[in-house]
Structures are given as C-alpha cells and as structure tokens.
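**Q** According to Swiss-Prot, the protein carries these features:
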- His68: active site, proton donor (ACT_SITE)
- Lys190: active site, charge relay system (ACT_SITE)
- Thr239: active site, charge relay system (ACT_SITE)
- Thr239, Asp240, Phe349, Arg366, Ile414, Gln415, Asn441: urate binding site (BINDING)
- His68 to Ala: Loss of OHCU decarboxylase activity (MUTAGEN)
- Glu84 to Ala: Loss of OHCU decarboxylase activity (MUTAGEN)
- Arg158 to Ala: Loss of OHCU decarboxylase activity (MUTAGEN)
Amino acid sequence: MFTMDDLNQMDTQTLTDTLGSIFEHSSWIAERSAALRPFSSLSDLHRKMTGIVKAADRETQLDLIKKHPRLGTKKTMSDDSVREQQNAGLGKLEQQEYEEFLMLNEHYYDRFGFPFILAVKGKTKQDIHQALLARLESERETEFQQALIEIYRIARFRLADIITEKGETQMKRTMSYGKGNVFAYRTYLKPLTGVKQIPESSFAGRDNTVVGVDVTCEIGGEAFLPSFTDGDNTLVVATDSMKNFIQRHLASYEGTTTEGFLHYVAHRFLDTYSHMDTITLTGEDIPFEAMPAYEEKELSTSRLVFRRSRNERSRSVLKAERSGNTITITEQYSEIMDLQLVKVSGNSFVGFIRDEYTTLPEDGNRPLFVYLNISWQYENTNDSYASDPARYVAAEQVRDLASTVFHELETPSIQNLIYHIGCRILARFPQLTDVSFQSQNHTWDTVVEEIPGSKGKVYTEPRPPYGFQHFTVTREDAEKEKQKAAEKCRSLKA
C-alpha cells in the first residue's frame, strides 16, 4: 500500500509504473498526472486522473474504452481485470452462461462500436447479465458516456486497493447524504417465534402477517467528496436508488425482525457499492394490529384485516463501516419511543430544595403522567437479529416491563422510576449491557380538587415547559440492586 506522501515524492517514471494499471492499458494517464502533484487525498488523485480523461479528445476517449475486455469472455485482459471478473463470478461460468455472455457482448459491440463496460466490484454475474441486457436498449451517446463513468468507478476501486490514507493528519469533515421516510410494507414475513417469555408480559411472538417500516439511510465515504466540491456525480448513488434498494431487499429478507433487516440491508449496500465507507440505517416500525372478525357465529381474530396502530412505536438503529475487506458494526441499539403511561395514584414528589425560587408544592400522592423513550444494547449484536429468538428482546416486552414496575413501585420521582425499570429489564435479559432513558414529565394540572361522592378529580393538560430526565442504567446497577434484594431477603429471614 502507498500513502499520498509516497506518491508525491516519486519521480515521474516510478509514479507511472505504480499507477499505470489504474486505467486499463493506459499508463499515459498516470504519466500526465505527475505534473498535477501534490495529491492531497485519494479523492484528489482520482479527480485529477479522471480530469485528464475528460479533457482528452473524443478519439482518445474511445481508444481508452476499447482497451477494456469484454465481460465474461476468455480473451486476454489485465491482471486487475482478471481479478475483478473472478470476484464477480465471471471466471467460473458454465458453458451455457459463457456462450450467453459471448453472444450478448458481440451484440453490444456490433451495436455501439465499443465493449460493454461495468464496474463489477460488489456485483454478481446475475447483476452483470441484467445490466448488459438493459443497456443494449440505450442510445450510442448514452452508452459512450456511461462507459466513461464506469471506467472512472473502476479507477476509484483500483486506487483504493493500493493506496492508504492512514496517518494523514487532516481533520475528517462531516460528509454524508441519504434518504429519509423510505416506507416499505411486507406481507407474510417469516413469523417471530421462540422468544423467551417473562412474567411481566404475555408477549410470545409476532405473526408478521403485515409488517411496515420507515427507514432512514445515510451513507458516507471519501469517494463522495467530488460531488460536493466539484459537482461530479460519477460515484453518487442517487437517493431514489437507495429507496428502491431498501424496498426491494425487504422482499428477499428471510429474517423476522427490523434489527435483522437493517443488518441485512447494510451489508448488501456495502457489498454492492464498494466505494461507500459508512452506512447508518434507522428503521421505525409501523405496527399493525389484527381486528376482530365474526366467523361461524364466534368472535375471533381476523387473519386478513389489520388496523394501523397510533400508539408507542419501536425503532432500531445500526451503524456500519468498512475497514479493508471487513464490514464492522460500530453501533446497534433498539428502542421503544413515545410510551405514554399515567398512574392515577401512588406517586409522590417531596423533599426537594425549597428556596426563594420554589413555587411548586410538595405532593405525597399525585397522578403521574410520563413519556418514555427506552433504548437497549446487546453485548453481542447478533442477538438483536433473532437468529436465536430466545436471546431477542422485543419492544413489547420492554413496554410491559415498564408498566409493571410503574404499577408495583411507590414512585418518589421519575428518576427513581426509570432506574428501577432499567434494573428490571437487565435482570430479565442478561444479554443486554445497558438500558437508556429519555423521560418527560407531563403530569396534568388539577382543575377540580374535590368531587362530592367520588375520590376523582378533574385535570387538564399541563402548562409548558416540561421537565425531563436522561439516564443510563448499567449492568453494574442491576447487580447492585440484586445484591440489595438478597440482603433484604436474608434480613427478613433472620
């Protein structure tokens, strides 16, 4: 691997020898790039080399295109092309497949006067075959420009294979783009079964007859810098293509959870587009609930009619990045959002600081209305994909745990409530490392304090602003609570 410093210090001949194979049998591009030094980054080098091609006359560009091999054939080609085609599966074609590729390539060459070119890295032989069929329908000028675009992509991949930017001291900039509100609905996804059952919840699985998800996709990588600085879209994956990619892969997903779907899509994105360095996917579930049905004089649950739920919703977040040939999950968590719970009594708030700024009265028994966002992380992210359903933690179970603890606890504060909810979740699911909370206090204001003949009261919405809390409950917290409970049990027995 070479660094930018290495390339900038080479003499012209050494640089030409080093970069001569980046463009197929066209070392003249590397030779001319020597005069454009210094190169500040891989993207800068790629931009300058492609700029040389763009500035060349039409005949020179056509000559460059014609130097590329015909995909899927056995004709002589450069070592780089051999390796790229083998990785795409073109080196192991069955005889019938080989003859099909040979025929289509000849048809393409006869139609346009130059070979079919495609940056095959990350693609399968099926992808290549489909692209060849589709592009046979194009106009010549469209294909001429597309051939150059594919050559630029190939050059980018080849540069990334031999150049490292490790050790460069420039600060990494924020640079990403993506697509939001990618709605996808799937019927008859594989059911989620075999989850661990807990005392606080009746949840036993999901039939997944109707599944909805709202996905946000954000990608990053140095390859996209020219699109910002120069308006060069050569390596840009259109956000509309991202939308199509996500929606169509919901059809081929064979798992049972949103977490697993995001993992599947992230890997497919990075496998397909090898110039992407990072991807962040957020999937918010769109829940559907089966409606009642009256069949054969009995009330049952419909297997056909579902109601979209407007209650709390679950969300999953996954971040992945490329490191060489390895894809690493850098962050993954699951979350239940906008869980709104009210407990009509058994809540207090007393003993807080009272000074000249205090107007809030102490209350030994009040209703408490809380909004909760609860997120959890696994020690092993593979557990979130439900390959072993018994180690998967469902949002429905977290919801039921939260309401159960709220019911059981004499609540002295929201802070104490979320602490005990978190400890209970970690006690039930030892595969989790921590549980985080974002909570808000939306307790109602009293309108009528006493109603004759009733213990009820009348309330209204609270005046803004609202109080909030952020807190993470750790595995250590849960262990401390477990020890305290054991000590209390021993003291009672004594």
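Even glycines carry a Cβ here, placed using N, Cα and C.
Original residues throughout; no substitutions modelled.
Keep in mind the model is a prediction, meaning the values are calculated, not measured.
Distances, neighbours, how buried they are, the whole picture for these features please.
**A** The number of other Cβ atoms within 10 Å of the Cβ belonging to His68 (mutagenesis position), over all protein chains shown, comes to 23.
Around the Cβ of Lys190 (active site, charge relay system), the number of neighbouring Cβ atoms within 10 Å comes to 16. In this structure, Lys190 (active site, charge relay system) belongs to neither helix nor strand by DSSP; it is coil.
A simple way to gauge crowding: the CB of Thr239 (active site, charge relay system) has 15 other CB atoms within 10 angstroms, across all the protein chains here. In the three-state DSSP classification, Thr239 (active site, charge relay system) falls within a helix.
Residue density at Phe349 (urate binding site): 18 other Cβ atoms are found within 10 A of its Cβ, drawing on all protein chains shown.
Its Cβ taken as reference, Arg158 (mutagenesis position) is surrounded by 23 other Cβ atoms within 10 Å in the chains shown.
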**Q** DSSP on Arg366 (urate binding site), three-state: which is it?
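**A** Strand, per DSSP.
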**Q** Taking every protein chain shown into account, which of the binding-site residues Gln415, Asn441 has the largest tally of Cβ atoms within 10 Å of its Cβ?
**A** Asn441
**Q** Fill in the CA-CA distance, Thr239 (active site, charge relay system) to Asn441 (urate binding site), as an integer in Å.
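**A** Roughly 38 Å, rounded to the nearest whole number.
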**Q** As a test of the contact definition, list every same-chain residue at least 6 positions from Asp240 (urate binding site) whose Cβ is closer than 8 Å to its Cβ.
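**A** Within the chain, Asp240 (urate binding site) has Cβ neighbours under 8 Å at Lys179.
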**Q** Do any residues at least six apart in sequence from Arg366 (urate binding site), in the same chain, have a Cβ closer than 8 Å to its Cβ, and if so which, in order?
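**A** In sequence order, the residues whose Cβ lies under 8 Å from that of Arg366 (urate binding site) (at least 6 apart) are Ser345, Asn347, Ser348, Phe349, Thr443.
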